[in-house]
Amino acid sequence: MKVIKGLTAGLIFLFLCACGGQQIKDPLNYEVEPFTFQNQDGKNVSLESLKGEVWLADFIFTNCETICPPMTAHMTDLQKKLKAENIDVRIISFSVDPENDKPKQLKKFAANYPLSFDNWDFLTGYSQSEIEEFALKSFKAIVKKPEGEDQVIHQSSFYLVGPDGKVLKDYNGVENTPYDDIISDVKSASTLK
(Lines of atoms letter the chains of each structure in order from A and count residues from 1; the text may use other names and numbers.)
(Lines give C-alpha, C1' and ligand atoms only; values in the text may rest on other atoms or scores of the structure.)
Protein backbone atom coordinates (compact mmCIF):
# COMPACT_ATOMS: atom_id res chain seq x y z
CA MET A 1 0.00 0.00 0.00
CA LYS A 2 2.84 2.41 0.86
CA VAL A 3 4.50 1.62 -2.47
CA ILE A 4 1.32 2.47 -4.39
CA LYS A 5 0.89 5.76 -2.50
CA GLY A 6 4.54 6.64 -3.14
CA LEU A 7 4.25 5.82 -6.84
CA THR A 8 1.00 7.79 -7.11
CA ALA A 9 2.55 10.83 -5.42
CA GLY A 10 5.59 10.58 -7.69
CA LEU A 11 3.46 10.33 -10.82
CA ILE A 12 1.35 13.32 -9.76
CA PHE A 13 4.52 15.35 -9.17
CA LEU A 14 5.93 14.41 -12.59
CA PHE A 15 2.60 15.20 -14.27
CA LEU A 16 2.41 18.64 -12.64
CA CYS A 17 6.01 19.41 -13.62
CA ALA A 18 5.39 18.37 -17.23
CA CYS A 19 2.18 20.40 -17.49
CA GLY A 20 3.60 23.50 -15.90
CA GLY A 21 6.41 23.97 -18.38
CA GLN A 22 9.78 25.33 -17.42
CA GLN A 23 10.06 28.23 -15.05
CA ILE A 24 12.22 31.27 -15.70
CA LYS A 25 15.27 30.71 -13.52
CA ASP A 26 16.05 33.62 -11.17
CA PRO A 27 13.68 36.18 -12.76
CA LEU A 28 14.63 39.83 -12.32
CA ASN A 29 11.00 40.93 -11.76
CA TYR A 30 11.62 44.61 -12.53
CA GLU A 31 8.31 46.43 -13.00
CA VAL A 32 8.14 48.29 -16.34
CA GLU A 33 6.83 51.82 -15.79
CA PRO A 34 3.69 52.79 -17.75
CA PHE A 35 4.52 54.42 -21.10
CA THR A 36 2.95 55.53 -24.35
CA PHE A 37 5.48 56.22 -27.11
CA GLN A 38 5.42 56.48 -30.93
CA ASN A 39 6.67 53.79 -33.27
CA GLN A 40 8.34 54.12 -36.67
CA ASP A 41 4.91 54.67 -38.28
CA GLY A 42 3.88 57.38 -35.81
CA LYS A 43 1.44 55.02 -34.03
CA ASN A 44 1.23 54.80 -30.27
CA VAL A 45 2.61 51.76 -28.47
CA SER A 46 2.04 51.55 -24.73
CA LEU A 47 2.67 49.25 -21.84
CA GLU A 48 -1.10 48.79 -21.74
CA SER A 49 -1.17 47.70 -25.40
CA LEU A 50 1.54 45.12 -24.64
CA LYS A 51 -0.31 43.72 -21.62
CA GLY A 52 -0.71 39.96 -21.92
CA GLU A 53 2.10 39.68 -24.47
CA VAL A 54 5.66 38.47 -24.10
CA TRP A 55 8.15 40.95 -25.53
CA LEU A 56 11.84 41.53 -25.99
CA ALA A 57 13.31 45.00 -25.55
CA ASP A 58 16.55 46.80 -26.23
CA PHE A 59 17.93 50.34 -26.32
CA ILE A 60 19.43 51.68 -29.55
CA PHE A 61 19.82 54.86 -31.59
CA THR A 62 20.20 55.45 -35.30
CA ASN A 63 23.42 57.48 -35.19
CA CYS A 64 25.20 54.87 -33.06
CA GLU A 65 28.77 54.16 -34.16
CA THR A 66 29.46 51.18 -31.90
CA ILE A 67 27.09 48.59 -30.43
CA CYS A 68 23.71 49.37 -32.02
CA PRO A 69 24.40 47.83 -35.45
CA PRO A 70 25.44 44.43 -34.04
CA MET A 71 22.61 44.56 -31.49
CA THR A 72 20.05 45.20 -34.23
CA ALA A 73 21.59 42.49 -36.42
CA HIS A 74 21.41 40.00 -33.54
CA MET A 75 17.82 40.97 -32.74
CA THR A 76 17.00 40.49 -36.44
CA ASP A 77 18.52 36.99 -36.29
CA LEU A 78 16.53 36.31 -33.14
CA GLN A 79 13.33 37.51 -34.80
CA LYS A 80 13.92 35.04 -37.66
CA LYS A 81 14.64 32.15 -35.27
CA LEU A 82 11.50 32.88 -33.23
CA LYS A 83 9.35 33.09 -36.38
CA ALA A 84 10.84 29.80 -37.65
CA GLU A 85 9.61 28.16 -34.43
CA ASN A 86 6.25 29.96 -34.71
CA ILE A 87 6.78 31.69 -31.36
CA ASP A 88 4.61 34.75 -30.77
CA VAL A 89 6.68 37.57 -29.27
CA ARG A 90 6.86 41.34 -29.78
CA ILE A 91 10.13 43.25 -30.12
CA ILE A 92 10.46 46.79 -28.81
CA SER A 93 13.53 48.94 -29.52
CA PHE A 94 13.60 52.14 -27.49
CA SER A 95 15.59 54.99 -29.03
CA VAL A 96 18.00 56.57 -26.56
CA ASP A 97 18.42 59.63 -28.80
CA PRO A 98 14.81 60.82 -29.21
CA GLU A 99 15.77 64.37 -30.22
CA ASN A 100 17.28 62.99 -33.45
CA ASP A 101 15.38 59.72 -33.85
CA LYS A 102 11.99 60.71 -35.20
CA PRO A 103 9.72 57.97 -36.63
CA LYS A 104 10.98 58.52 -40.19
CA GLN A 105 14.62 58.21 -39.06
CA LEU A 106 13.87 54.99 -37.15
CA LYS A 107 12.19 53.47 -40.21
CA LYS A 108 15.18 54.41 -42.38
CA PHE A 109 17.57 52.84 -39.83
CA ALA A 110 15.54 49.62 -39.71
CA ALA A 111 15.56 49.38 -43.52
CA ASN A 112 19.27 48.50 -43.27
CA TYR A 113 18.32 45.12 -41.78
CA PRO A 114 16.27 42.21 -43.17
CA LEU A 115 13.74 42.54 -40.36
CA SER A 116 9.95 42.55 -40.29
CA PHE A 117 7.81 45.28 -38.76
CA ASP A 118 5.04 42.68 -38.18
CA ASN A 119 6.05 42.31 -34.54
CA TRP A 120 8.84 44.89 -34.12
CA ASP A 121 8.37 48.50 -33.05
CA PHE A 122 11.10 51.15 -32.87
CA LEU A 123 9.96 53.73 -30.32
CA THR A 124 10.52 57.45 -29.80
CA GLY A 125 8.36 60.43 -28.83
CA TYR A 126 9.81 61.39 -25.45
CA SER A 127 12.55 63.66 -24.14
CA GLN A 128 16.14 62.65 -23.39
CA SER A 129 15.53 62.93 -19.65
CA GLU A 130 12.37 60.81 -19.93
CA ILE A 131 14.15 57.89 -21.63
CA GLU A 132 17.06 58.10 -19.19
CA GLU A 133 14.66 57.90 -16.24
CA PHE A 134 12.45 55.25 -17.88
CA ALA A 135 15.42 52.98 -18.67
CA LEU A 136 16.76 53.24 -15.13
CA LYS A 137 13.45 52.72 -13.34
CA SER A 138 12.08 50.00 -15.62
CA PHE A 139 15.14 48.06 -16.75
CA LYS A 140 17.82 49.17 -14.24
CA ALA A 141 19.68 50.30 -17.37
CA ILE A 142 21.92 53.32 -17.70
CA VAL A 143 21.22 55.72 -20.56
CA LYS A 144 23.15 58.98 -20.68
CA LYS A 145 23.83 61.48 -23.46
CA PRO A 146 26.85 63.57 -22.48
CA GLU A 147 26.35 67.27 -23.14
CA GLY A 148 27.67 68.37 -26.51
CA GLU A 149 28.12 64.77 -27.75
CA ASP A 150 26.28 62.97 -30.53
CA GLN A 151 26.80 59.49 -29.06
CA VAL A 152 24.73 58.07 -26.19
CA ILE A 153 25.96 55.78 -23.42
CA HIS A 154 23.53 52.87 -22.99
CA GLN A 155 23.22 49.22 -22.05
CA SER A 156 23.81 46.55 -24.68
CA SER A 157 21.37 44.03 -23.23
CA PHE A 158 18.26 42.38 -24.59
CA TYR A 159 15.46 42.18 -22.02
CA LEU A 160 12.67 39.62 -21.78
CA VAL A 161 9.42 41.09 -20.48
CA GLY A 162 6.57 38.84 -19.38
CA PRO A 163 2.85 39.28 -20.06
CA ASP A 164 2.45 41.05 -16.70
CA GLY A 165 4.91 43.81 -17.70
CA LYS A 166 7.79 42.60 -15.55
CA VAL A 167 11.34 42.27 -16.84
CA LEU A 168 12.22 38.61 -16.38
CA LYS A 169 15.75 38.28 -17.79
CA ASP A 170 18.51 40.18 -19.53
CA TYR A 171 20.97 38.84 -22.10
CA ASN A 172 24.09 40.03 -23.91
CA GLY A 173 22.92 41.63 -27.15
CA VAL A 174 26.36 42.29 -28.64
CA GLU A 175 28.63 39.26 -28.23
CA ASN A 176 27.76 35.59 -28.05
CA THR A 177 24.06 36.38 -27.90
CA PRO A 178 22.49 33.30 -26.27
CA TYR A 179 19.76 32.67 -28.86
CA ASP A 180 18.82 29.22 -27.54
CA ASP A 181 18.48 30.48 -23.96
CA ILE A 182 16.37 33.44 -25.08
CA ILE A 183 14.08 31.23 -27.17
CA SER A 184 13.69 28.77 -24.28
CA ASP A 185 12.89 31.60 -21.86
CA VAL A 186 10.40 33.17 -24.30
CA LYS A 187 8.63 29.80 -24.50
CA SER A 188 8.53 29.59 -20.70
CA ALA A 189 7.29 33.18 -20.37
CA SER A 190 4.54 32.42 -22.90
CA THR A 191 3.07 29.88 -20.50
CA LEU A 192 2.48 32.73 -18.02
CA LYS A 193 -0.19 34.30 -20.26
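Yeah, the Cβs are placed from backbone N, Cα and C, and that goes for glycine too.
Pulled from Swiss-Prot:
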type    : residues             : note
BINDING : CYS64, CYS68, HIS154 : Cu cation binding site
DOMAIN  : 26-191               : domain 'Thioredoxin'
MUTAGEN : CYS64 to Ser         : Abolishes cytochrome c oxidase assembly
MUTAGEN : CYS68 to Ser         : Abolishes cytochrome c oxidase assembly
MUTAGEN : HIS154 to Ala        : Abolishes cytochrome c oxidase assembly
Students should find that the Cα atoms of HIS154 (mutagenesis position) and CYS68 (mutagenesis position) sit apart, in Å rounded to an integer, by 10
Ranked by how many other Cβ atoms lie within 10 Å of their Cβ, the mutagenesis positions CYS64, CYS68 are led by CYS68
Same-chain, non-site residues whose Cβ lies within 8 A of the CYS64, CYS68, HIS154 Cβ center for Cu cation are PHE59, ILE60, PHE61, THR66, ILE67, MET71, VAL96, ASP97, GLN151, VAL152, SER156
Sort CYS64 (mutagenesis position) into helix, strand or coil using the DSSP assignment.
coil
Would you mind pulling the DSSP three-state label for HIS154 (mutagenesis position)?
strand
Whole-number mean of pLDDT values that fall within the domain 'Thioredoxin' (26-191)
97
